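This report refers to the structure that appears directly beneath it.
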Amino acid sequence: MGFWCRMSENQEQEEVITVRVQDPRVQNEGSWNSYVDYKIFLHTNSKAFTAKTSCVRRRYREFVWLRKQLQRNAGLVPVPELPGKSTFFGTSDEFIEKRRQGLQHFLEKVLQSVVLLSDSQLHLFLQSQLSVPEIEACVQGRSTMTVSDAILRYAMSNCGWAQEERQSSSHLAKGDQPKSCCFLPRSGRRSSPSPPPSEEKDHLEVWAPVVDSEVPSLESPTLPPLSSPLCCDFGRPKEGTSTLQSVRRAVGGDHAVPLDPGQLETVLEK
C-alpha cells in the first residue's frame, strides 16, 4: 500500500495520499479475450484531486497507455517503469502478484511527481471509469464533459452499493472484515438488539442502538471524512466476470488470483 505525506506551502495542513492496487480479477473468463484487471483505490486530502476518494478497475494495457501519455507530456521528467510484460515468475498466481506490486510501485512514484500529477489524463485514469478513447476525447475538448465533470459524475454514482453492502454484511456475520476497500459504511451503527421476551411488554423500556466504538478508518487521522460510499466493481461488464474466490494467496495483506496454466498465455499479454 502506498502512503506518504507532504506539507502544503502554507505549512498549515499535511497532504496525505493513499493508493492501493489490489483485488486482481479475470474478466471474460473462458473466452479468447480474457484478461486481468486490478482495483485502484485512492484516498487523499490533496487539493490536486477533484475527488478525495475514488475506486476504479484498470487493466495492464491501460497502464501501458498511461505511461506513454505521461512520458509524452512530461518532457525531460523521467516516468517510472512498469512491470515487465512477459516475465514469468514460476506460477500464474505468483506472476499476477508480482505485477500487482509493480503497478502499485509505478503509481506511488507517479503521484510523488508534481509534474506528472498535473496531467489531466492521470486524474481521469485514477478517478473515472472512462475508457482510453473517452479519456483522450475529454482532455482534447471533444467530449460533452470536462475533466472535473467526468470525475464528479463517477464519484457521485452509487451503482453497486446495495450488492456491496449485502456482501459485506455477509462477511461481517461470519466475523470477517469487509474484503472490498471501497465499501464505506454509512454510519457506525449496527442493528439494535431485540428486547428479551420477558420485557417485550414493558413499553417504558427504551432500547438504544449499539454504536461501534471503533469506526473503520485509513492510516492517517488527517484524512478528510468520506462523504459518500463508493464501489468500483460496477466499472466493468458483469458478464463473464469471475471473482475467483478459491485458493487465494495473501501476500502483505493483498490477494493474488490463481490462473490455470492454460489461461496464462492468453491473459498475460493483455
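Cβ atoms are placed via backbone N, Cα and C, with glycine included.
Here is what Swiss-Prot says about this protein:
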| type | residues | note |
| --- | --- | --- |
| DOMAIN | 16-132 | domain 'PX' |
| MUTAGEN | Arg59 to Ala | Abolishes lipid-binding |
With DSSP as the yardstick, break the domain 'PX' (16-132) down into helix, strand and coil residue counts. 48 helix, 29 strand, 40 coil
Arg59 (mutagenesis position), Cβ-centred 10 Å count of other Cβ atoms over all protein chains shown, is 17
Express the predicted model's confidence over the domain 'PX' (16-132) as a mean pLDDT, rounded to an integer. 91
